[in-house]
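Q: One structure, as structure tokens, below. Some questions next.
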Amino acid sequence: MSLKIKFLLLLVLYHHVDSASIVKFLPGFEGPLPFELETGYIGIGEDENVQFFYYFIKSENNPKEDPLLIWLNGGPGCSCLGGIIFENGPVGLKFEVFNGSAPSLFSTTYSWTKMANIIFLDQPVGSGFSYSKTPIDKTGDISEVKRTHEFLQKWLSRHPQYFSNPLYVVGDSYSGMIVPALVQEISQGNYICCEPPINLQGYMLGNPVTYMDFEQNFRIPYAYGMGLISDEIYEPMKRICNGNYYNVDPSNTQCLKLTEEYHKCTAKINIHHILTPDCDVTNVTSPDCYYYPYHLIECWANDESVREALHIEKGSKGKWARCNRTIPYNHDIVSSIPYHMNNSISGYRSLIYSGDHDIAVPFLATQAWIRSLNYSPIHNWRPWMINNQIAGYTRAYSNKMTFATIKGGGHTAEYRPNETFIMFQRWISGQPL
């Protein structure tokens, strides 16, 4: 066989392997997808036993020049497919009673892929369709930061056309512990090794877990401000508990009694959006439950035709779960505040936003740790508008950090996807909110 024929054969084989990860049709969606979707695995570690699964969706605008985002869901252990379907992707799930076939999908109007390329990553290992070839060892915040950095380096080496695109690391909820540390890791990696460097520009976080012990204490003043507890509960709590409402000293019996009263008042409040009907998110199989779509996404992702369409490795995964709560995990980053500070010193842009009806990570807590950074505000607290209506409030700081609230928003973008999209669109374009 001539050298030329061998080369052509290798070229055809390479093209076949590459095109095998391109997804043009999805069960439940009528016709070909109106966007470019690639799925695949990247091995992590020396032996590549950890296999991170990703969805890559090209920008619908100008993929060659638009920003590249890497999106991480929270949990830890929640699949990025939830981000695609419920928060900021180009397809969503129709609210229909499950009939045994793959649930139906529809095109969204609020996808961030309208002006950005996005890598949606299933991490840590064990979440979504990511898996390990060997039994999963206990992982944690720090090890996942390093693994995700390795993933990004390898992904870019396979997609070198995106090296020059501005990179932003984005996520929400528990990824508030991972994203700032990952930004620092990428930044330091650019100095230590690797040519060309990753074109890191900044990061974006929604209702981020940042310092859990600190943040939980703000649930009580938030509940009081929203009228969930009375003066008779709040004023003594403030005085007797000294601002420490969690991990209460067992000898402080008065504080313990008051916290019991608080829990009685809020036990049936949906912590992710206080105006949303409460139902058990671990049992969402009833169509009457607000979170019934969480059941539908599990039905969809566990459909064999869906797995074939997404090119899921056969035998790599049992039942897909929206959030895998069984992953052995060390919460070894206590606070991500120092990472925010270091990233600001390095000159990276950041947008921190809060749905103002979230009590899990109240906007009061996020404002408090931002204040602790002691950065000068560029402008005073002001409303930001959509169609001449207030969509939230914002303040920008001298360290390139912007804080914004989303009026009526909850713990994730799914509660106000259109407003979150417009906020993202303005910020990523360098416009004031």
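Here the Cβ of each residue, glycine as well, is placed from N, Cα and C on the backbone.
Original residues throughout; no substitutions modelled.
Pasting the relevant annotations from Swiss-Prot:
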- SER173: active site (ACT_SITE)
- LYS268 to Glu: 25% reduction of activity (MUTAGEN)
- HIS272 to Asp: 78% reduction of activity (MUTAGEN)
- ASP358 to Ala: 80% reduction of activity (MUTAGEN)
- ASP358: active site (ACT_SITE)
- HIS411 to Ala: Total loss of activity (MUTAGEN)
- HIS411: active site (ACT_SITE)
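Map these features onto the structure and tell me what's around them.
A: Residues near SER173 (active site) in space but far in sequence (CB under 8 A, at least 6 apart, same chain), listed by position: ASN73, GLY74, GLY75, CYS78, GLY206, ASN207, PRO208, VAL209, ALA360, VAL361, HIS411, THR412.
Within 10 Å of the C-beta atom of LYS268 (mutagenesis position) sit 8 other C-beta atoms, taking all shown protein chains into account.
Under DSSP, HIS272 (mutagenesis position) is assigned to coil, being neither helix nor strand in the three-state scheme.
DSSP gives ASP358 (mutagenesis position) a coil state; it is part of no helix or strand.
In sequence order, ASN207, ILE271, HIS272, HIS273, ILE274, GLY409, GLY410, HIS411 make up the list of same-chain residues 6 or more apart from ASP358 (mutagenesis position) whose Cβ falls under 8 Å from its Cβ.
In the structure as shown, the Cβ atom of HIS411 (mutagenesis position) sits within 10 Å of 23 other Cβ atoms.
In the three-state DSSP reading, HIS411 (mutagenesis position) counts as coil.
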